[in-house]
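First the structure, in the form of structure tokens, and then the observations on it.
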Amino acid sequence: MAEARLLRRRRLCLAVPFVWVVAVAVSRVGANTEGDALYSLRQSLKDANNVLQSWDPTLVNPCTWFHVTCNPDNSVIRVDLGNAQLSGALVPQLGQLKNLQYLELYSNNISGTIPNELGNLTNLVSLDLYLNNFTGFIPETLGQLYKLRFLRLNNNSLSGSIPKSLTNITTLQVLDLSNNNLSGEVPSTGSFSLFTPISFANNKDLCGPGTTKPCPGAPPFSPPPPFNPPTPTVSQGDSKTGAIAGGVAAAAALLFAVPAIGFAWWRRRKPEEHFFDVPAEEDPEVHLGQLKRFSLRELQVATDNFSNKNILGRGGFGKVYKGRLADGSLVAVKRLKEERTPGGELQFQTEVEMISMAVHRNLLRLRGFCMTPTERLLVYPYMANGSVASRLRERQPNDPPLEWQTRTRIALGSARGLSYLHDHCDPKIIHRDVKAANILLDEDFEAVVGDFGLAKLMDYKDTHVTTAVRGTIGHIAPEYLSTGKSSEKTDVFGYGIMLLELITGQRAFDLARLANDDDVMLLDWVKGLLKEKKVEMLVDPDLQSGFVEHEVESLIQVALLCTQGSPMDRPKMSEVVRMLEGDGLAERWEEWQKVEVVRQEAELAPRHNDWIVDSTYNLRAMELSGPR
């Protein structure tokens, strides 16, 4: 008996290490499979700029590679290779990235077909293959991506018909298949009923209701038949009276319906006039691309006549109201407050169109607008998690503080959104008021840049030279304040201040700091603490010990590079994105330190009472170490 028990114990002791090894192996299988899949992609692509140099197959998993983001379980959830000057072809192994949510390959020179295996990426939220050289058909399997919200395949050479399976994606919000060689009838059911001809433009062989061209053999486009309510049941004794009344009513309805249908048909033949000539109160269903023109009455009903109880916030451009549309969806309605001048309507509409064309997952999508002789309103999706500013400083007692990992995601996401405005919009869009209050948070706490384009929109009554400085004290770049001239580098400055808000949880301008003899400007306050080597005092107390020290230092370095006094010395937002992804920050910081060594002797004493212009003096080189 004793020998038998001893034998069982020995077997158990041998089995436990074996089980542990198997468990470790299993935990790495997913990461290794994903790493192999991404390395296959690297081998298939031509990388002229060595952006994939860090994709090393000898590493345990791909989570340390540049342009790859993983979740806490070390599974790949994001691949960002937009505008990387890549060529070559995609590989079917991409279908093994089971947890992938974002696949961004836009603005490259990738060719070949879109792999059917992408349909296996059932967690995908965004698929952006815009501006490449893809050929062949759109895979039918993409209809399996039931979480997809953002699909851009435009500006390629895709052919064949649009798969009807795509209509089953009920979550789809943004669709662009324009500028391809697609043919056949555009589906009009399911999610496709939301999309208008701009989503399918410049595909000469496409036809159907989603385009401006009817399909061969199909009747001309016509308005839907009028709704006929069911006839109520009447007793036999009233049948004759009902018949007579019904006949009179039918005749009257016909008398009024025929001219109305004819007028509607005539207007459908002239869609180019919809945007400019139709008053919103008379035709709320006018669209510009995917942009809806709402009636004022519709927005009054949605916001309970702009009730104060529905105010979400107030800003330099007006008040924002929470509203609920007739379909039940929640929206944020921005009621612009600028006075109206004659002749501004066309410019307003042009700027609204420009804003609507800026589509990126980190930009707040404009859903619609309303314009009357006395009102200008913009309609956006409602962001349930509010703004970064409200989450940092106005959260409810039951709301947890923003975790450090969430803050770093916000930093990167907002940088990507601003980079898109600067580098991918034509003409480029300068925000001019980048701050934590204008960075919104969606249901997944992803950063969404809001209020972009509004500064230009509100200057439509001015000349081409903008004379008004728009922005918020503490965020305004010194050159913008002194000259009134804005550029993308003024946005970079505001972004740097926003990073400091994320790190510290404090306001960019706060008179309350005077009570402790501190600087009212956040940038000056941060620099003062760094000079005193009190980096730990910078971190938001709400985080307690839940932050990564070297990541805090990296974010501070990026913030200081972004807030340099000279706009020429600040990085571009695209460079900021790369630095946040771990590419080039050490080199840029070292270069900055060398310059500071030269400047040290000439550095002036700090100013304590400069409340308007943020300090542009840089720190001594030794006051913040490089990455550890």
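Every residue gets a Cβ built from N, Cα and C, even glycine.
What you are looking at is a predicted structure, and each value in this text was computed from that prediction instead of being measured.
If you check Swiss-Prot, you get these features:
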ACT_SITE  D433  active site, proton acceptor
BINDING   L312, G313, R314, G315, G316, F317, G318, K319, V320, K334  ATP binding site
DOMAIN    306-593  domain 'Protein kinase'
MUTAGEN   D128 to N  Abolishes binding capacity to BRI1
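Overlay of Swiss-Prot feature records on the structure.
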residue	record	Cβ contacts under 8 Å, 6 or more apart
D128	mutagenesis position	G82, L103, E104, L105, Y106, F150, R152
L312	ATP binding site	V320, Y321, K322, A332
R314	ATP binding site	V320
Where the residue listed as 'active site, proton acceptor' sits in the secondary structure, as DSSP reduces it to three classes: coil
Integer Cα-Cα distance in angstrom, D433 (active site, proton acceptor) to G318 (ATP binding site): 14
CB contacts for G318 (ATP binding site) [other CB atoms within 10 A, all chains]: 19
All-chain count of other Cβ atoms within 10 Å of V320 (ATP binding site): 21
